[in-house]
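*Asks:* Here's the feature list from Swiss-Prot:
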type: DOMAIN; residues: 135-228; note: domain 'RRM'
type: MUTAGEN; residues: CYS73 to Tyr; note: Inhibits cell growth
type: MUTAGEN; residues: GLY79 to Asp; note: No effect. Synthetic lethal when associated with CLF1 lacking a TPR domain
type: MUTAGEN; residues: CYS87 to His; note: Inhibits cell growth
type: MUTAGEN; residues: PHE186 to Asp; note: Inhibits cell growth
Amino acid sequence: MTSWRDKSAKVQVKESELPSSIPAQTGLTFNIWYNKWSQGFAGNTRFVSPFALQPQLHSGKTRGDNDGQLFFCLFFAKGMCCLGPKCEYLHHIPDEEDIGKLALRTEVLDCFGREKFADYREDMGGIGSFRKKNKTLYVGGIDGALNSKHLKPAQIESRIRFVFSRLGDIDRIRYVESKNCGFVKFKYQANAEFAKEAMSNQTLLLPSDKEWDDRREGTGLLVKWANEDPDPAAQKRLQEELKLESLNMMVHLINNNTNSAGTEVNNKNNERLDRTFPEASVDNVKKRLLPLDNGMESDDFIEKLKKVKKNISRENISSKPSVGKLGGPLLDYLSSDED
(Lines of atoms letter the chains of each structure in order from A and count residues from 1; the text may use other names and numbers.)
(Lines give C-alpha, C1' and ligand atoms only; values in the text may rest on other atoms or scores of the structure.)
Protein backbone atom coordinates (compact mmCIF):
# COMPACT_ATOMS: atom_id res chain seq x y z
CA MET A 1 0.00 0.00 0.00
CA THR A 2 1.40 3.40 -1.01
CA SER A 3 2.12 5.78 1.87
CA TRP A 4 0.82 9.35 1.78
CA ARG A 5 4.47 10.46 2.05
CA ASP A 6 5.16 9.09 -1.43
CA LYS A 7 2.62 11.25 -3.26
CA SER A 8 1.20 14.76 -3.42
CA ALA A 9 -2.15 15.62 -1.89
CA LYS A 10 -5.18 15.55 -4.17
CA VAL A 11 -7.43 18.51 -4.92
CA GLN A 12 -10.68 17.33 -3.33
CA VAL A 13 -13.02 19.79 -5.03
CA LYS A 14 -12.76 22.62 -7.55
CA GLU A 15 -13.06 26.12 -6.14
CA SER A 16 -16.04 26.81 -8.41
CA GLU A 17 -17.91 23.88 -6.84
CA LEU A 18 -17.58 25.11 -3.25
CA PRO A 19 -20.83 26.23 -1.59
CA SER A 20 -21.46 29.88 -0.79
CA SER A 21 -20.35 31.06 2.63
CA ILE A 22 -23.77 32.68 3.07
CA PRO A 23 -26.38 30.11 4.22
CA ALA A 24 -29.72 29.72 2.46
CA GLN A 25 -32.26 32.40 3.43
CA THR A 26 -34.47 31.34 6.34
CA GLY A 27 -35.27 34.81 7.76
CA LEU A 28 -35.68 38.48 6.94
CA THR A 29 -32.35 39.92 8.14
CA PHE A 30 -28.86 38.53 7.64
CA ASN A 31 -26.44 39.08 10.54
CA ILE A 32 -22.94 39.43 9.06
CA TRP A 33 -21.27 38.96 12.47
CA TYR A 34 -22.87 35.58 13.21
CA ASN A 35 -23.34 34.52 9.56
CA LYS A 36 -27.00 33.68 10.29
CA TRP A 37 -30.47 34.79 9.25
CA SER A 38 -32.76 36.24 11.93
CA GLN A 39 -36.47 37.10 12.22
CA GLY A 40 -37.61 33.93 10.58
CA PHE A 41 -38.01 30.17 10.88
CA ALA A 42 -34.71 28.52 11.73
CA GLY A 43 -35.75 25.20 10.20
CA ASN A 44 -33.84 21.92 10.36
CA THR A 45 -30.12 22.53 9.86
CA ARG A 46 -29.26 18.82 9.70
CA PHE A 47 -28.16 17.60 6.28
CA VAL A 48 -25.89 15.14 4.49
CA SER A 49 -22.74 16.84 3.23
CA PRO A 50 -22.05 16.50 -0.50
CA PHE A 51 -18.34 16.27 0.35
CA ALA A 52 -16.58 13.40 2.12
CA LEU A 53 -12.98 12.56 2.98
CA GLN A 54 -11.45 9.48 1.36
CA PRO A 55 -8.19 9.07 3.32
CA GLN A 56 -6.40 6.68 0.95
CA LEU A 57 -7.22 8.74 -2.13
CA HIS A 58 -6.94 12.29 -0.82
CA SER A 59 -3.97 12.08 1.60
CA GLY A 60 -0.56 13.31 0.49
CA LYS A 61 2.22 15.83 0.97
CA THR A 62 1.45 19.54 0.93
CA ARG A 63 3.32 22.81 1.24
CA GLY A 64 2.71 22.51 4.98
CA ASP A 65 4.91 19.39 5.19
CA ASN A 66 7.83 21.29 3.67
CA ASP A 67 7.28 24.28 5.97
CA GLY A 68 7.13 22.20 9.17
CA GLN A 69 3.43 22.82 9.78
CA LEU A 70 1.96 21.07 12.85
CA PHE A 71 -1.75 21.54 12.25
CA PHE A 72 -4.16 19.78 9.90
CA CYS A 73 -6.43 21.25 7.27
CA LEU A 74 -10.02 21.50 8.51
CA PHE A 75 -11.36 21.55 4.95
CA PHE A 76 -9.35 18.43 4.09
CA ALA A 77 -11.06 16.62 6.99
CA LYS A 78 -14.43 17.67 5.58
CA GLY A 79 -13.43 16.54 2.08
CA MET A 80 -13.61 20.03 0.54
CA CYS A 81 -10.09 21.50 0.23
CA CYS A 82 -9.55 23.10 -3.18
CA LEU A 83 -5.80 23.73 -2.73
CA GLY A 84 -4.41 20.19 -2.68
CA PRO A 85 -0.57 20.19 -2.63
CA LYS A 86 -0.55 24.02 -2.35
CA CYS A 87 -2.31 23.95 1.02
CA GLU A 88 -0.32 25.33 3.96
CA TYR A 89 -1.78 22.72 6.34
CA LEU A 90 -1.36 18.94 6.57
CA HIS A 91 -3.40 16.56 4.42
CA HIS A 92 -3.22 13.16 6.13
CA ILE A 93 -4.57 11.28 9.13
CA PRO A 94 -2.79 12.20 12.41
CA ASP A 95 -0.20 9.56 13.33
CA GLU A 96 2.03 9.07 16.40
CA GLU A 97 4.72 11.40 15.09
CA ASP A 98 2.19 14.21 14.56
CA ILE A 99 0.63 13.60 17.97
CA GLY A 100 4.03 13.80 19.67
CA LYS A 101 4.79 17.14 18.01
CA LEU A 102 1.37 18.54 18.93
CA ALA A 103 1.78 17.43 22.55
CA LEU A 104 5.11 19.26 22.81
CA ARG A 105 3.71 22.40 21.18
CA THR A 106 0.44 23.09 23.00
CA GLU A 107 -2.49 21.66 24.93
CA VAL A 108 -4.88 24.59 24.33
CA LEU A 109 -5.18 24.15 20.55
CA ASP A 110 -6.83 21.26 18.75
CA CYS A 111 -5.26 19.40 15.82
CA PHE A 112 -6.58 22.09 13.43
CA GLY A 113 -4.96 24.92 15.40
CA ARG A 114 -8.24 26.22 16.85
CA GLU A 115 -8.38 27.46 20.45
CA LYS A 116 -10.12 25.17 22.91
CA PHE A 117 -12.34 26.44 25.71
CA ALA A 118 -12.21 25.96 29.47
CA ASP A 119 -15.53 24.09 29.50
CA TYR A 120 -17.49 22.00 27.04
CA ARG A 121 -20.56 23.44 25.40
CA GLU A 122 -23.85 22.49 26.98
CA ASP A 123 -24.73 20.30 24.00
CA MET A 124 -21.19 18.74 23.99
CA GLY A 125 -20.54 20.05 20.48
CA GLY A 126 -17.85 22.47 19.37
CA ILE A 127 -14.07 22.33 19.67
CA GLY A 128 -13.85 20.94 23.20
CA SER A 129 -12.07 21.73 26.46
CA PHE A 130 -8.37 22.08 27.29
CA ARG A 131 -8.97 21.09 30.92
CA LYS A 132 -9.81 17.46 30.25
CA LYS A 133 -8.63 15.05 27.60
CA ASN A 134 -11.51 13.40 25.79
CA LYS A 135 -10.95 10.63 23.26
CA THR A 136 -14.55 9.38 23.09
CA LEU A 137 -17.15 10.56 20.56
CA TYR A 138 -20.91 10.23 20.80
CA VAL A 139 -22.44 9.23 17.45
CA GLY A 140 -26.15 9.96 17.01
CA GLY A 141 -28.50 10.57 14.10
CA ILE A 142 -27.90 7.01 12.93
CA ASP A 143 -31.40 6.48 11.56
CA GLY A 144 -31.16 9.62 9.40
CA ALA A 145 -27.65 8.69 8.25
CA LEU A 146 -29.05 5.35 7.02
CA ASN A 147 -32.12 6.92 5.35
CA SER A 148 -34.23 4.72 7.69
CA LYS A 149 -32.66 1.59 6.21
CA HIS A 150 -33.30 -1.35 8.55
CA LEU A 151 -30.12 -3.07 9.75
CA LYS A 152 -29.29 -5.37 12.63
CA PRO A 153 -27.38 -3.87 15.61
CA ALA A 154 -24.23 -5.82 14.69
CA GLN A 155 -24.41 -4.45 11.12
CA ILE A 156 -24.78 -0.87 12.37
CA GLU A 157 -21.82 -1.27 14.72
CA SER A 158 -19.80 -2.76 11.87
CA ARG A 159 -20.53 0.25 9.65
CA ILE A 160 -19.59 2.68 12.42
CA ARG A 161 -16.34 0.79 12.91
CA PHE A 162 -15.61 0.83 9.18
CA VAL A 163 -16.02 4.58 8.66
CA PHE A 164 -14.30 5.68 11.88
CA SER A 165 -11.37 3.24 11.82
CA ARG A 166 -10.03 4.96 8.69
CA LEU A 167 -9.43 8.10 10.78
CA GLY A 168 -7.10 6.72 13.45
CA ASP A 169 -6.45 3.85 15.85
CA ILE A 170 -9.64 2.78 17.67
CA ASP A 171 -9.63 1.73 21.31
CA ARG A 172 -13.21 0.45 21.36
CA ILE A 173 -16.62 0.95 19.74
CA ARG A 174 -20.06 0.25 21.17
CA TYR A 175 -23.52 0.60 19.65
CA VAL A 176 -26.40 1.00 22.13
CA GLU A 177 -29.51 -0.38 20.45
CA SER A 178 -31.99 0.91 23.05
CA LYS A 179 -30.89 4.51 22.44
CA ASN A 180 -29.89 4.10 18.79
CA CYS A 181 -26.52 5.74 19.33
CA GLY A 182 -22.89 4.72 19.37
CA PHE A 183 -19.66 5.55 21.17
CA VAL A 184 -16.25 5.56 19.51
CA LYS A 185 -13.12 5.81 21.66
CA PHE A 186 -9.86 6.58 19.86
CA LYS A 187 -6.36 5.83 21.07
CA TYR A 188 -5.38 9.51 20.78
CA GLN A 189 -7.35 12.70 21.30
CA ALA A 190 -6.04 14.27 18.08
CA ASN A 191 -7.69 11.48 16.07
CA ALA A 192 -10.96 12.06 17.94
CA GLU A 193 -10.79 15.78 17.10
CA PHE A 194 -10.11 14.95 13.46
CA ALA A 195 -12.87 12.32 13.23
CA LYS A 196 -15.45 14.60 14.84
CA GLU A 197 -15.10 17.09 11.99
CA ALA A 198 -14.66 14.47 9.27
CA MET A 199 -17.77 12.43 10.16
CA SER A 200 -20.24 15.18 11.10
CA ASN A 201 -23.17 15.26 8.64
CA GLN A 202 -21.91 12.16 6.80
CA THR A 203 -23.95 9.17 5.67
CA LEU A 204 -23.60 5.56 6.82
CA LEU A 205 -24.84 4.25 3.49
CA LEU A 206 -22.42 2.40 1.23
CA PRO A 207 -22.20 2.62 -2.58
CA SER A 208 -23.50 -0.97 -2.72
CA ASP A 209 -26.78 0.03 -1.00
CA LYS A 210 -29.76 0.66 -3.25
CA GLU A 211 -30.47 3.82 -1.20
CA TRP A 212 -27.06 5.28 -2.08
CA ASP A 213 -28.36 7.62 -4.81
CA ASP A 214 -30.85 9.12 -2.34
CA ARG A 215 -28.32 9.59 0.49
CA ARG A 216 -28.59 13.41 0.29
CA GLU A 217 -32.20 13.14 1.44
CA GLY A 218 -31.07 11.98 4.89
CA THR A 219 -29.94 14.09 7.82
CA GLY A 220 -26.41 12.79 8.40
CA LEU A 221 -24.56 11.75 11.53
CA LEU A 222 -24.58 13.84 14.70
CA VAL A 223 -21.08 13.60 16.21
CA LYS A 224 -20.38 15.19 19.60
CA TRP A 225 -18.07 14.75 22.57
CA ALA A 226 -19.12 12.03 25.00
CA ASN A 227 -19.84 12.91 28.63
CA GLU A 228 -17.36 11.94 31.30
CA ASP A 229 -18.03 8.59 32.97
CA PRO A 230 -18.97 9.27 36.65
CA ASP A 231 -17.99 5.74 37.74
CA PRO A 232 -14.94 5.96 40.10
CA ALA A 233 -13.46 2.77 38.64
CA ALA A 234 -13.76 4.19 35.12
CA GLN A 235 -12.12 7.45 36.22
CA LYS A 236 -9.25 5.49 37.76
CA ARG A 237 -8.79 3.55 34.50
CA LEU A 238 -8.81 6.85 32.61
CA GLN A 239 -6.04 8.28 34.79
CA GLU A 240 -3.96 5.13 34.26
CA GLU A 241 -4.51 5.35 30.50
CA LEU A 242 -3.40 9.00 30.46
CA LYS A 243 -0.32 8.13 32.52
CA LEU A 244 0.54 5.25 30.19
CA GLU A 245 0.01 7.45 27.14
CA SER A 246 2.39 10.07 28.57
CA LEU A 247 5.05 7.42 29.22
CA ASN A 248 4.63 6.00 25.72
CA MET A 249 5.06 9.48 24.27
CA MET A 250 8.19 10.10 26.37
CA VAL A 251 9.79 6.83 25.24
CA HIS A 252 8.86 7.56 21.62
CA LEU A 253 10.30 11.08 21.70
CA ILE A 254 13.47 10.05 23.56
CA ASN A 255 14.13 7.21 21.10
CA ASN A 256 13.65 9.56 18.14
CA ASN A 257 15.84 12.28 19.65
CA THR A 258 18.53 9.76 20.62
CA ASN A 259 18.65 8.22 17.15
CA SER A 260 18.71 11.56 15.33
CA ALA A 261 21.24 13.10 17.73
CA GLY A 262 23.48 10.02 17.58
CA THR A 263 23.47 9.99 13.80
CA GLU A 264 24.32 13.68 13.63
CA VAL A 265 27.15 13.37 16.18
CA ASN A 266 28.65 10.33 14.43
CA ASN A 267 28.58 12.07 11.06
CA LYS A 268 30.32 15.15 12.44
CA ASN A 269 32.90 13.06 14.31
CA ASN A 270 33.65 10.99 11.22
CA GLU A 271 34.22 14.14 9.17
CA ARG A 272 36.60 15.52 11.79
CA LEU A 273 38.49 12.23 12.04
CA ASP A 274 38.82 11.91 8.28
CA ARG A 275 40.37 15.37 8.10
CA THR A 276 42.68 14.87 11.11
CA PHE A 277 43.67 11.20 10.77
CA PRO A 278 43.19 10.21 7.15
CA GLU A 279 45.26 7.01 7.39
CA ALA A 280 45.66 6.12 11.07
CA SER A 281 43.44 3.88 13.15
CA VAL A 282 41.10 6.13 15.12
CA ASP A 283 39.03 3.86 17.38
CA ASN A 284 40.44 5.41 20.55
CA VAL A 285 40.08 8.94 19.19
CA LYS A 286 36.41 8.31 18.37
CA LYS A 287 35.72 7.37 21.96
CA ARG A 288 37.32 10.61 23.21
CA LEU A 289 35.27 12.73 20.79
CA LEU A 290 31.88 11.28 21.76
CA PRO A 291 29.73 13.59 23.96
CA LEU A 292 29.34 12.83 27.65
CA ASP A 293 26.20 10.93 28.65
CA ASN A 294 23.79 13.20 30.52
CA GLY A 295 21.65 10.31 31.76
CA MET A 296 18.58 11.24 29.70
CA GLU A 297 19.63 9.51 26.48
CA SER A 298 21.09 6.34 27.95
CA ASP A 299 19.66 2.91 27.38
CA ASP A 300 19.25 2.50 31.16
CA PHE A 301 16.95 5.52 31.37
CA ILE A 302 14.78 4.28 28.50
CA GLU A 303 14.63 0.79 30.02
CA LYS A 304 13.46 2.29 33.33
CA LEU A 305 10.65 4.10 31.51
CA LYS A 306 9.63 0.88 29.78
CA LYS A 307 9.56 -1.01 33.11
CA VAL A 308 7.30 1.67 34.62
CA LYS A 309 5.05 1.40 31.56
CA LYS A 310 4.82 -2.40 31.93
CA ASN A 311 3.91 -2.09 35.62
CA ILE A 312 1.10 0.34 34.83
CA SER A 313 -0.15 -1.99 32.09
CA ARG A 314 -0.27 -4.94 34.54
CA GLU A 315 -2.19 -2.85 37.10
CA ASN A 316 -4.58 -1.70 34.39
CA ILE A 317 -5.29 -5.28 33.28
CA SER A 318 -5.84 -6.53 36.83
CA SER A 319 -8.26 -3.68 37.61
CA LYS A 320 -10.47 -4.16 34.53
CA PRO A 321 -14.06 -5.24 35.32
CA SER A 322 -15.53 -8.44 33.97
CA VAL A 323 -17.16 -8.43 30.56
CA GLY A 324 -20.60 -9.01 31.96
CA LYS A 325 -20.50 -5.89 34.12
CA LEU A 326 -21.16 -2.96 31.81
CA GLY A 327 -21.84 0.60 32.81
CA GLY A 328 -20.62 4.15 32.37
CA PRO A 329 -21.36 6.45 29.46
CA LEU A 330 -22.04 3.61 27.06
CA LEU A 331 -25.33 2.96 28.85
CA ASP A 332 -26.08 6.16 30.80
CA TYR A 333 -25.71 8.80 28.09
CA LEU A 334 -28.93 10.84 27.87
CA SER A 335 -28.57 12.38 24.41
CA SER A 336 -30.61 11.13 21.47
CA ASP A 337 -30.62 11.47 17.70
CA GLU A 338 -32.81 14.55 17.89
CA ASP A 339 -30.21 16.68 19.77
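Numbering starts at 1 and runs along the chain as it is shown here.
Glycine is no exception: its Cβ is also placed from the backbone N, Cα and C atoms.
Here the original residues are kept at every noted site.
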*Asks:* Tell me which residues of the chain lie with their Cβ under 8 angstroms from that of CYS87 (mutagenesis position), as long as they are six or more apart in sequence?
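*Replies:* Listed in sequence order, they are ALA9, THR62, ARG63, GLY64, CYS73, PHE76, CYS81.
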*Asks:* Determine, to the nearest whole angstrom, how far the Cα atom of GLY79 (mutagenesis position) is from the Cα atom of PHE186 (mutagenesis position).
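*Replies:* It is 21 Å, counting Cα to Cα.
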*Asks:* I'd like the number of other C-beta atoms within 10 A of the C-beta of GLY79 (mutagenesis position), please.
*Replies:* 18
*Asks:* Within the domain 'RRM' (135-228), how many residues are helix, strand or coil going by DSSP?
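*Replies:* Secondary-structure composition of the domain 'RRM' (135-228): 37 helix, 22 strand, 35 coil.
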*Asks:* Let me know the model's mean pLDDT on the domain 'RRM' (135-228).
*Replies:* 94
*Asks:* Tell me which of the mutagenesis positions CYS73, PHE186 sits in the most Cβ-dense spot, judged by other Cβ atoms within 10 Å.
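*Replies:* Neighbour-count leader: PHE186.
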